[in-house]
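Take a look at the structure below.
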Amino acid sequence: MEKRTPHTRLSQVKKLVNAGQVRTTRSALLNADELGLDFDGMCNVIIGLSESDFYKSMTTYSDHTIWQDVYRPRLVTGQVYLKITVIHDVLIVSFKEK
């Protein structure tokens, strides 16, 4: 299922990241490393997101009650496909070059 509005407000996502309530999947961290970013760099990208970077929201394949917000910010290295899930904290699910 998809929708064109964020499931979680960007201000809430940034608040959680600023509070250190963020984690990442191994694959997202490895992909970010290929772009020259470490975990702190990934968090900085999220803090720098704007509403115009939003692309879509979608449910996970395994559980249609869990929503993932997809952003496509433009970095110096190019455009990034960034997928996050917010339940109790921010989980960076995907972070790769688009």
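Note that Cβ sites are derived from N, Cα and C of the backbone, with glycine treated the same way.
What Swiss-Prot annotates here:
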type	residues	note
MUTAGEN	Y55 to A	No change in toxicity
MUTAGEN	K56 to A	Loss of toxicity
MUTAGEN	Q68 to A	Loss of toxicity
MUTAGEN	R72 to A	No change in toxicity
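Sequence-distant contacts of Q68 (mutagenesis position), defined as residues of its own chain at least six apart whose C-beta falls under 8 angstroms from its C-beta, comprise H7, S57, M58, T59, T60, K83, I84, T85, V93. In sequence order, V70, Y71, R72 constitute the residues six or more apart from Y55 (mutagenesis position) in its chain with CB-CB distances below 8 Å. Counting every protein chain shown, the number of other Cβ atoms lying within 10 Å of the Cβ of R72 (mutagenesis position) is 15. Proximity of K56 (mutagenesis position) to non-local residues of its own chain (separation of 6 or more, Cβ distance below 8 Å) is seen for E2, K3, R4, D69, V70, given in sequence order.
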